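Swiss-Prot has this to say about the protein:
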- G68, R73, D89, D115, V116, N134, V271, S272, G298, D320, D346, C347, R363: S-adenosyl-L-homocysteine binding site (BINDING)
- S167, S172, G173, R177, Y184, Y262, Y394, Y408, R412, Y414, K480: phosphocholine binding site (BINDING)
- Q253, Y254, Y262, Y394, Y408, R412, G413, Y414, K480: N-methylethanolamine phosphate binding site (BINDING)
- G68 to D: Abolishes catalytic activity (MUTAGEN)
- G298 to D: No effect on catalytic activity (MUTAGEN)
Amino acid sequence: MDTITVVENVFGEVERKVQKSYWEEHSKDLTVESMMLDSRAKDLDKEERPEVLAILPSYAGKTVLELGAGIGRFTGELAKEAGHVIALDFIDSVIKKNEEINGDIYKNITFMCADVTSPELKIEDNSVDIVFSNWLLMYLNDEEVEKLIGRIVKWLKPGGHIFIRESCFHQSGDSKRKVNPTHYREPRFYTKVFKECHSYDQEGNSFELSLVTSKCIGAYVKSKKNQNQICWLWEKVKCTEDKGFQRFLDNVQYKSTGILRYERVFGEGYVSTGGFETTKEFVDKLDLKAGQKVLDVGCGIGGGDFYMAETYDVHVLGIDLSINMVSFAIERAIGRSCSVEFEVADCTTKEYAENTFDVIYSRDTILHIQDKPALFRNFFKWLKPGGKVLISDYCRSPGTPSEEFAAYIKQRGYDLHDVKTYGKMLEDAGFHDVVAEDRTDQFLRVLERELGETEKNKEAFLADFTQEDYDDIVNGWSAKLKRSSAGEQKWGLFIATK
């Protein structure tokens, strides 16, 4: 055994002893308060338990492996529909309490006292439909997390799912702790580990994890204005060459460095035209009232959402298909104490109940959507009567675009319409009082200002980014100015009422 392996084993053993001691200390009272480490646990549990369960795919008749099951907050709920639940925890008194609570009611639960990091834990490959873990990985060191995820992927059947929920950045519960060995990581650590995990079956087929969704737990945002409770749902899929639109956004158009350089141009918190200036102008048109609920489609890194929540005391749900965008948004939310939650979601497949939102807001995002009429029908359904939609978006002039502009549209994967047609699509979806304004003159002024500021501050830009980044911005803005000045590229503002 080499020196590195010996050191890793020693650190691993110390980590397990520390974590076991911590949870033995906090498991003396086998209550929901001690498990959640919060004096308001009963109220939080009432809010968050249905929210968490609603994120899961159907588990009716399925095999569910619950890691870190505790005293069974979720065990009984899972057992109501699952074919078989394997509930596992590494504290003996805790799993016995779980069995005492749920064992007589549900005969489809197997209770196990085991440490998820132990090589002695044997779960058959391709035997589990869903792995469910609520507050577990934060009690493992980085190496243990990586090894466990690798094992979980093997345990899962193809098409199976992993749900994890972790406290990130800092603690949430108010329980006093003599020591706290919890690893409060940035969410991007978990995202990276899951995205980089691969496994192979006996036939040599390669499998990876595809993100279904990632979001803040809304119950904590509402009750504590705390965005650090993050969950992820992943699906085990066969590796393919075509990684889909989400991978395109995160690896091509909205890479982390690309997002940061966009923010440098648009202003802190913003990745859409005009930054704070246009956000304030447009949001002020909505006549927002305290307590209203806003859906931001294509929320980016959250600047507009923070502005709405902090200025008007509304609750904002920001969704974006880009994992990178949402990761930045969540990081920027920490410490702001505002009622904003974020979720990685595809607006074309996401479903909300009818009459959920007072306002739906979207800035320079719907240009990516090919079937706008279907999306606008959903917007109409999701809005409350009297609710408003506000959209700014790239548009084009009527008629056939030039070869150069057509190539740009194709390369970006955009679906662009003229301003009048765009407004008509909103009318056809059922909206009234549709305002469809050509804001291209404003677009040109903003582009000129942003380009001028970038060129003026070239030295500062190059201190943080590369020459290639600088050239991409300058060339991109110059090209937009050229297309818009020629009358080909347009910018529209649309406001409509249900």
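Backbone N, Cα and C atoms are what each Cβ position is placed from, and that goes for glycine too.
Original residues throughout; no substitutions modelled.
Sequence features, as recorded in Swiss-Prot, placed on the structure.
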residue : record                                      : DSSP (3 states)
G68     : mutagenesis position                        : coil
D89     : S-adenosyl-L-homocysteine binding site      : strand
V116    : S-adenosyl-L-homocysteine binding site      : coil
V271    : S-adenosyl-L-homocysteine binding site      : coil
G298    : mutagenesis position                        : coil
D346    : S-adenosyl-L-homocysteine binding site      : coil
Y408    : N-methylethanolamine phosphate binding site : helix
G413    : N-methylethanolamine phosphate binding site : coil
K480    : phosphocholine binding site                 : helix
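Figure note: comparing Cβ neighbours within 10 Å for the binding-site residues R363, R412, K480, the maximum is reached by R363. For D346 (S-adenosyl-L-homocysteine binding site), other Cβ atoms within 10 Å of its Cβ number 15. Counting every protein chain shown, the number of other Cβ atoms lying within 10 Å of the Cβ of D89 (S-adenosyl-L-homocysteine binding site) is 28. Here the recorded positions are G68, G173, G413, and the one with the most other Cβ atoms within 10 Å of its Cβ is G68.
Residues G68, R73, D89, D115, V116, N134, V271, S272, G298, D320, D346, C347, R363, recorded as binding S-adenosyl-L-homocysteine, reach a greatest CA to CA spacing of 47 Å. Y184 (phosphocholine binding site) falls outside any helix or strand according to DSSP and counts as coil. Cβ neighbour count for Y394 (phosphocholine binding site): 23 (other Cβ atoms within 10 Å of its Cβ, all protein chains included). The Cβ neighbour count for Y262 (N-methylethanolamine phosphate binding site), using a 10 Å radius over every protein chain in view, is 19.
Distance from the CA of R363 (S-adenosyl-L-homocysteine binding site) to the CA of Y394 (phosphocholine binding site) is 9 Å.
In this view, the densest Cβ surroundings among the binding-site residues Y184, Y408 belong to Y408, judged by other Cβ atoms lying within 10 Å.
In the three-state DSSP assignment, the secondary structure recorded for Y262 (N-methylethanolamine phosphate binding site) is helix. In the three-state DSSP assignment, the secondary structure recorded for S167 (phosphocholine binding site) is strand. Ranking the binding-site residues V116, V271 by how many Cβ atoms sit within 10 Å of each one's Cβ puts V271 at the top.
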